[in-house]
Amino acid sequence: MSTESMIRDVELAEEALPQKMGGFQNSRRCLCLSLFSFLLVAGATTLFCLLNFGVIGPQRDEKFPNGLPLISSMAQTLTLRSSSQNSSDKPVAHVVANHQVEEQLEWLSQRANALLANGMDLKDNQLVVPADGLYLVYSQVLFKGQGCPDYVLLTHTVSRFAISYQEKVNLLSAVKSPCPKDTPEGAELKPWYEPIYLGGVFQLEKGDQLSAEVNLPKYLDFAESGQVYFGVIAL
């Protein structure tokens, strides 16, 4: 082989080498793009499956048989428990009338459906407030009678004797009359019933004494339990 032929072969080899290198690089680039595309599709598919089956993302509320969301129901239960625990230590009283005495209104706490709790006290027929605060005060009485020989006015009053100014004042009061002023003929023989309910929210002080009274206790109806009562609830 001549020197010129060897030189030409070397030159041809040098010219072919970049072409081969370019082809190799192009093949490698295509392989990388294919691999990246595969990983992207696989990742998107995996993410879709995780979201679809609820493994990640917003959790679905499981349902009770009645259709209520489990998570919402649990939250409501915890809220109710918390509210119950917070209110369980508040003063409360509910007293009922003594039906064994006549022509007077005497309150009792040692009876069914009656209670004194968390500092409330019943003393001298009055409920004693154990702490400053807002209180719901309520009372109900039921009057009954036979006929209307005379014009009758029935009053029911809830009063407060305040420790701060040592004076008894009315908190709640109502007046009713079962008989009209002009009594119709035959009304003397008919029975009548008059309920009076009082209730309101008041700012009270520790030591305040609350009383619930009527002007004509002889007309009170004690025939059924739950008709005459008096209560205080701290808010």
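Easy rule for this one: first residue shown is 1, then count along the chain.
Here the Cβ of each residue, glycine as well, is placed from N, Cα and C on the backbone.
Lifted from Swiss-Prot, the feature list:
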type: VARIANT; residues: Ile7 to Thr; note: In strain: BALB/c and C57BL/6
type: VARIANT; residues: Thr77 to Ala; note: In strain: BALB/c and C57BL/6
type: DOMAIN; residues: 91-235; note: domain 'THD'
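Note on the domain 'THD' (91-235): mean pLDDT across this stretch is 92. Break the domain 'THD' (91-235) down by DSSP state and the numbers are 6 helix, 77 strand, 62 coil.
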